[in-house]
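Here is what Swiss-Prot says about this protein:
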type	residues	note
ACT_SITE	Glu91	active site, proton donor
ACT_SITE	Ser370	active site, acyl-ester intermediate
VARIANT	Val386 to Ile	In strain: 63915
VARIANT	Glu397 to Lys	In strain: 63915
VARIANT	Met523 to Ile	In strain: 63915
VARIANT	Asp533 to Glu	In strain: 45607
VARIANT	Asn657 to Ser	In strain: 45607
Amino acid sequence: MNKPTILRLIKYLSISFLSLVIAAIVLGGGVFFYYVSKAPSLSESKLVATTSSKIYDNKNQLIADLGSERRVNAQANDIPTDLVKAIVSIEDHRFFDHRGIDTIRILGAFLRNLQSNSLQGGSTLTQQLIKLTYFSTSTSDQTISRKAQEAWLAIQLEQKATKQEILTYYINKVYMSNGNYGMQTAAQNYYGKDLNNLSLPQLALLAGMPQAPNQYDPYSHPEAAQDRRNLVLSEMKNQGYISAEQYEKAVNTPITDGLQSLKSASNYPAYMDNYLKEVINQVEEETGYNLLTTGMDVYTNVDQEAQKHLWDIYNTDEYVAYPDDELQVASTIVDVSNGKVIAQLGARHQSSNVSFGINQAVETNRDWGSTMKPITDYAPALEYGVYDSTATIVHDEPYNYPGTNTPVYNWDRGYFGNITLQYALQQSRNVPAVETLNKVGLNRAKTFLNGLGIDYPSIHYSNAISSNTTESDKKYGASSEKMAAAYAAFANGGTYYKPMYIHKVVFSDGSEKEFSNVGTRAMKETTAYMMTDMMKTVLTYGTGRNAYLAWLPQAGKTGTSNYTDEEIENHIKTSQFVAPDELFAGYTRKYSMAVWTGYSNRLTPLVGNGLTVAAKVYRSMMTYLSEGSNPEDWNIPEGLYRNGEFVFKNGARSTWNSPAPQQPPSTESSSSSSDSSTSQSSSTTPSTNNSTTTNPNNNTQQSNTTPDQQNQNPQPAQP
């Protein structure tokens, strides 16, 4: 190829490339201006408005007006320089240099996202103010069009307002936890002073809170608040705003320095605090908007009368005789037909001066013990055809966790031999539960649990009798909220509904969003009925007799966790029956309720009558909910038949001598389901047909746990 030809080719390619670049710019510009043409108009009234959100109950009665009760705006001249330096250090280093957007920061965020395969923001302080005022804060709403509008409005605002005005808007707009809106409000209520009278470490604490105000609340989470404050101070030092000496003095100042006793910031009843916290979380999850900083009307599913009655059960001795004031209770009640949470409470004797604090009702940091057996072991076994009747014979005999030499123990260290499935569940025997999970297979059990809203990062055979998980994320494990929703699927015939606290949101522009909860099939109707039929006997003959009400058709399961031998030796030091957690999950045709009881300090044991509180709280609340309602029992569905006290799938044998149908083998289990079904003379006694049954009272090694407790052996290795 000669030189003129090469030059012509280079010229052609250059022109083509330049044309593509120009076309891309024109097209991109066109798309950008299309997006920004739909952006809301800037309004000073919105930037400074004291927005509030009204919350209503399920009868459309006003519960709370959040945002109206505490907001004291700071004037620009009263904002201390150290606060400005702290805010720009942690939020926007180049705030005084950019004009609304920071191209250097955007490029840096882009490169970090490429390197870490994650999403990190490049928003300036001005963009954050725009987001708080006009847009959703949800990550899922970070669309290109939204980002374009946000950037455009930030540029517009920078042209119309000074940097001082923008900072003032921001300082007065942000939520600062405990019902406080704006940093001046927080200064007065946390320290009893105005902003311009606070110390450097106090200002650094306030500057760091807006990104996660409840997480960095110095009253509820002092360690996290101190870490965040010290990060702000470190950034101030790195930016040259404070000296090394100032930094050292500030970081060594206790986080509690100057904090006064927290006063109640709420204009709503104390019994609503836990529920409202979940309303706030669900509104943001479903809409992307924080109702504490965005004005809206929220219609919830709470039954205020039921909520108040639950509060009374917790905080008086009229319904339950509590052993002391320190014993804690957390529970959730859902409507089984739609998943609506009608009541929820996370603690007894809650502090009236903390807003939206820890809600134990949704925490997964305690073990739900044997309440996991119905949903992890037995329901999957019936669903997948491992068992075909409630009279199926299971083995309560010496057994190791599959793939290990670690034995599974019952509470009494004894064995009942061959017993029916119904009796194994009724008496909460551990060995048949673990063996059943092995037959079902870990993967199938995990899939079944997922269908009920419960997940583990990985499932182990110990999860047959425990909800323990190595992850602290609330996504994993069990809580009263999750268990009430899971058990509701038994009550309604097999449909899982996500727990819902809200049913409608009306935004400030008049638009609304309704939330209709569409359920998903979690199990066959036959599975749900067979489980219900077995769990009825838990209340009549088994471990749940403290929840029994003769006039009310209901079903449920007890649960108890326990201490390790080391914990007993070093901390508990008693031969009594003790437990860190006692639980009950149960339901009627209308409501499902799950109850956790224990002490905030796990090493404070439940003893004596304390071990009966969970079932008694459940019984008291179900009495209130069901009295005068003409409660209905469950009807046996097609595909099942009853023989005496047991329920069988069509085609399953119901006598000792008739042939059993073939059971599909588990593809994951190390042992097949070769157990046959039979009837027993009574579900209230072990089978007398088994000559190897042992008397639990003849064992030389006694457990220090209650009759419903499972052993907590070290996590077994997977085979």
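First residue shown is number 1, and so on along the chain.
Every residue gets a Cβ built from N, Cα and C, even glycine.
For the residue listed as 'active site, acyl-ester intermediate', the Cβ neighbour count at a 10 Å cut-off comes to 29, with all displayed protein chains included. The DSSP secondary structure for Glu397 (variant position) is coil. Residue pair Glu397 (variant position) / the residue listed as 'active site, proton donor' shows a Cα separation of 62 Å. In sequence order, Thr390, Gln422, Ala555, Trp634, Val647 are the residues of the chain that are 6 or more apart from Asp533 (variant position) and have a CB within less than 8 Å of its CB.
For Val386 (variant position), the count of additional Cβ atoms within 10 Å of its Cβ stands at 24 [all protein chains shown]. The recorded positions listed here are Glu91, Glu397, Met523; among them, Met523 has the most other Cβ atoms within 10 Å of its own Cβ. Mapped onto three states, the DSSP output places the residue listed as 'active site, acyl-ester intermediate' in helix.
In the three-state DSSP reading, Asp533 (variant position) counts as helix.
For Met523 (variant position) paired with Ser370 (active site, acyl-ester intermediate), the C-alpha to C-alpha distance reads 20 Å.
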